[in-house]
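Scroll down for the structure; my scribbles are underneath it.
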Amino acid sequence: MAAAAQLSLTQLSSGNPVYEKYYRQVEAGNTGRVLALDAAAFLKKSGLPDLILGKIWDLADTDGKGVLSKQEFFVALRLVACAQNGLEVSLSSLSLAVPPPRFHDSSSPLLTSGPSVAELPWAVKSEDKAKYDAIFDSLSPVDGFLSGDKVKPVLLNSKLPVEILGRVWELSDIDHDGKLDRDEFAVAMFLVYCALEKEPVPMSLPPALVPPSKRKTWVVSPAEKAKYDEIFLKTDKDMDGYVSGLEVRETFLKTGLPSALLAHIWSLCDTKGCGKLSKDQFALAFHLINQKLIKGIDPPHSLTPEMIPPSDRSSLQKNITGSSPVADFSAIKELDTLNNEIVDLQREKNNVEQDLKEKEDTVKQRTSEVQDLQDEVQRESINLQKLQAQKQQVQELLGELDEQKAQLEEQLQEVRKKCAEEAQLISSLKAEITSQESQISSYEEELLKAREELSRLQQETAQLEESVESGKAQLEPLQQHLQESQQEISSMQMRLEMKDLETDNNQSNWSSSPQSVLVNGATDYCSLSTSSSETANFNEHAEGQNNLESEPTHQESSVRSSPEIAPSDVTDESEAVTVAGNEKVTPRFDDDKHSKEEDPFNVESSSLTDAVADTNLDFFQSDPFVGSDPFKDDPFGKIDPFGGDPFKGSDPFASDCFFKQTSTDPFTTSSTDPFSASSNSSNTSVETWKHNDPFAPGGTVVAAASDSATDPFASVFGNESFGDGFADFSTLSKVNNEDAFNPTISSSTSSVTIAKPMLEETASKSEDVPPALPPKVGTPTRPCPPPPGKRPINKLDSSDPLKLNDPFQPFPGNDSPKEKDPDMFCDPFTSSTTTNKEADPSNFANFSAYPSEEDMIEWAKRESEREEEQRLARLNQQEQEDLELAIALSKSEISEA
């Protein structure tokens, strides 16, 4: 501050009366000092960030008094001008030549709206930017961006409140895309470090913090801007930062454009309508003029967003609608002279009134200190409340995290338990797989053996079929030979019969005896006829057998062992009929294989001891089949043609897994058929069926089976999960003991047995069927509470303050609720909607004795209004005292002069 103290007011202001004007606007009451609140409000109009303004205040107010003198205020203005022109904010910059500062002030057109955004240097220094870039790269950005999840831990490490961190994120995310690039991350870290240094975070991002890459481009290029700035400095002769229409008239007319077009360009560039153009507006006007002259592009009817000067973009909505006259700088100089004289007089007067001023200064200082302390206490109390709220939030968050930790531990235990179970299951499955693999290998070996056995049996079958075919081939000529022999025998027998008839006829002619005898024996004609009929029957039977054997469906039958009949040696008629009596006429078969067997065609003549009595012999007086059965010696009845089955000893497919059968048949092992409709069962089974009707009304008790062997499915489903309790109706109530539709009752007792369960079922329905549930009654809706203004205030019934209406007393006035209130334990879901006693609703949760929310709001409003009135009264009193003091001082000065 020593360097600043050496500079005079003229050196600080560079002879520009604007500094004096700014001072007079802020300094009120001719006290010679600028209060901190007034100076802060005025300096914020410069558009600089709060961080830079705070630094400027610290450099100006070196003593930390909280007030600025005139010289200190000029130093602050000079530093503001340095910051607006991109110079370093330090005391060494006071000696540099800079234009006067510019402030946002709608009362004067001479004050610009602040520096150009494009001209402002970035507040983030290069060394800080390098440090922030290193942090940015350590977070592993994706495509040059960091998401909120990656930036959040870095911001939380600063230990700043969540509200401030949220504001930092909103300010740094300039693109509002939910991600931060390298420049945006640098802005965020810059704001975080500023907040850690107890500097306030702005509500909106200052222009100086906007990265150059995020600043909108202007249609006027930097080269054009530099050229137009030189023209502007030559035109702005009063150095107030603006050019009027008179100053630029000649310059614009030299372009050769029509006056109407120049007027349109002037109206477009004069965005504030103050009749003057700033440096940026002047550059835009010349840009539009050159576009028309060089490219022939007419100016637009209104400015596009990229045409708006950067200095006017922030204050575009605050356009100035009126113009004000140019300030009279000569009058300002005279006022400055008078002010210097007054200062000299005040210095002389200070020697006389030094004690009084020191006391007043002490009082004011103490007052300001007290006020500062009060403000500090208020701020600290607010911070304490915020910290307490944050502490509560952290505690709640910690509790939630503890709960989540407990839940996760439980889930972890469950998962570990499940993993152990799964591991055990896997081990058991592996063991089962190993056993199954061993079984499969054994089954494969058995299958190979079975296939070998099958191939062997197939070969044996083929051999047997070949032997059968060869036997058939041998049988066919034998059968044919047999037929021929039978035909010859039948023809021979016919010839013998005819011969006998002729002989009988001849004998009847000459015989006179009553009992004539055949010439060659005692065999009569009936025996011959019998033998002939037997021969005919045998021929028919042989033909039928030959026809059956010739069919292809009976090729597998075994070879029949038939007697081979050789052609008999038939003697002539003289040899066939012999003279000796009672001899048998026997056809002979000369086959070696059947020589010892009985001849099926041997006809034994009946022993007729008596001769024919009469010549008129009746051959049908006696039954020729009484003595013997002609078919008792059937050669084809003793041998089974299918007895030689080659596969009856073993099943060639027994080892195949697809033809295996269980060792026990579930439908044959049971002793009784449970589905048999026969009525030969005992009365106990009938009664059991009658008592075990699962479909009777109300359900019946299904008695357990007395004998487990009667279950036809026990061998199949005995070990299954549903084998014991599948379709088990044993849990039903015991109501009906008889089944009216029992199919096992015999017809003789069905009427009595069916009539009885029907009567018993009717009785059981009326006695044991459970009653139906009562209909559900909806819960009565809760009555709406009375409005706050109409709440009844209950008076105390008792003088005892402890015996108030307890809203949570469940049994008012009863000592033993169990005895005196029988409805206490009643069913709350019964259909009855009326109760013996109705509870008083006013006794439940009665908070009418306390003030309502509306009353509290009204009280808060009254208190805030009262405090505001007191504050305004104090301010008015202070202003009145200052005014009286100023009047007294001016009167004393006038009287002395």
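Cβ atoms here come from the backbone N, Cα and C positions, even for glycine.
Just the original residues are modelled here, none of the noted substitutions.
Remember, it's a predicted structure, so these values are computed and weren't measured experimentally.
What Swiss-Prot lists as domain 'EH 1' is 15-104, and the listing cites sequence analysis.
Taken from Swiss-Prot, the feature domain 'EH 2' applies to 128-216, supported by sequence analysis.
In sequence order, Asp181, Glu184, Lys214 are the residues near Asp175 (Ca(2+) 1 binding site), counting only same-chain partners six or more apart with C-beta under 8 A. According to DSSP, Asp175 (Ca(2+) 1 binding site) sits in a coil region rather than a helix or strand. According to Swiss-Prot, the Ca(2+) 1 binding site annotation covers Asp173, Asp175, Asp177, Lys179, Glu184, on the basis of sequence analysis.
Per Swiss-Prot, mutagenesis Tyr850 to Phe is noted as: Inefficient EGFR internalization.
Here the residue is the original one, while Swiss-Prot reports the published mutagenesis Glu863 to Ala with the comment Loss of interaction with UBQLN1; when associated with A-864 and A-865. Reduced to three states, the DSSP call for Glu863 (mutagenesis position) is helix. Within 10 Å of the C-beta of Glu863 (mutagenesis position) there are 10 other C-beta atoms, taking all protein chains into account.
Cβ contacts within 10 Å of Ser864 (mutagenesis position), excluding its own Cβ and spanning all protein chains shown: 10. Under mutagenesis, Swiss-Prot gives Ser864 to Ala with this note: Loss of interaction with UBQLN1; when associated with A-863 and A-865.
Sequence-distant neighbours of Glu865 (mutagenesis position) (same chain, six or more apart, CB under 8 Å from its CB) are absent. Experimental mutagenesis at this site is recorded by Swiss-Prot as Glu865 to Ala, annotated: Loss of interaction with UBQLN1; when associated with A-863 and A-864.
Under the heading domain 'UIM 2', Swiss-Prot lists 878-897. Helix first, then strand, then coil: DSSP counts for the domain 'UIM 2' (878-897) stand at 19 helix, 0 strand, 1 coil.
Around the Cβ of Leu883 (mutagenesis position), the number of neighbouring Cβ atoms within 10 Å comes to 11. Under its mutagenesis annotations, Swiss-Prot gives Leu883 to Ala the following note: Loss of ubiquitination and interaction with UBQLN1; when associated with A-885.
There are 13 other CB atoms within 10 A of the CB of Leu885 (mutagenesis position), with all protein chains counted. While the structure shown retains the original residue, Swiss-Prot records the mutagenesis experiment Leu885 to Ala with this note: Loss of ubiquitination and interaction with UBQLN1; when associated with A-883.
Residues Asp173, Asp175, Asp177, Lys179, Glu184 make up the record's Ca(2+) 1 site, and a Cβ search at 8 Å around their centroid adds Phe145, Ser172, Ile174, His176, Gly178, Leu180, Asp181 from the same chain.
There are 19 other Cβ atoms within 10 Å of the Cβ belonging to Lys179 (Ca(2+) 1 binding site). In terms of C-alpha distance, the listed binding-site residues Asp173, Asp177, Lys179 place Asp173 closest to Leu885 (mutagenesis position). Sequence-distant contacts of Asp173 (Ca(2+) 1 binding site), defined by Cβ-Cβ distance under 8 angstroms and a gap of at least six in the same chain, are Lys179, Leu180, Glu184. In three-state terms derived from DSSP, Glu184 (Ca(2+) 1 binding site) belongs to a helical segment. Comparing Ser864 (mutagenesis position) with Leu883 (mutagenesis position), their Cα atoms are 29 Å apart once rounded.
Mean pLDDT of the predicted structure over the domain 'EH 2' (128-216): 84. Cα to Cα, Leu883 (mutagenesis position) and Glu863 (mutagenesis position) are separated by 30 Å.
Note on the binding-site residues Asp177, Glu184: the fewest other CB atoms within 10 A surround the CB of Asp177.
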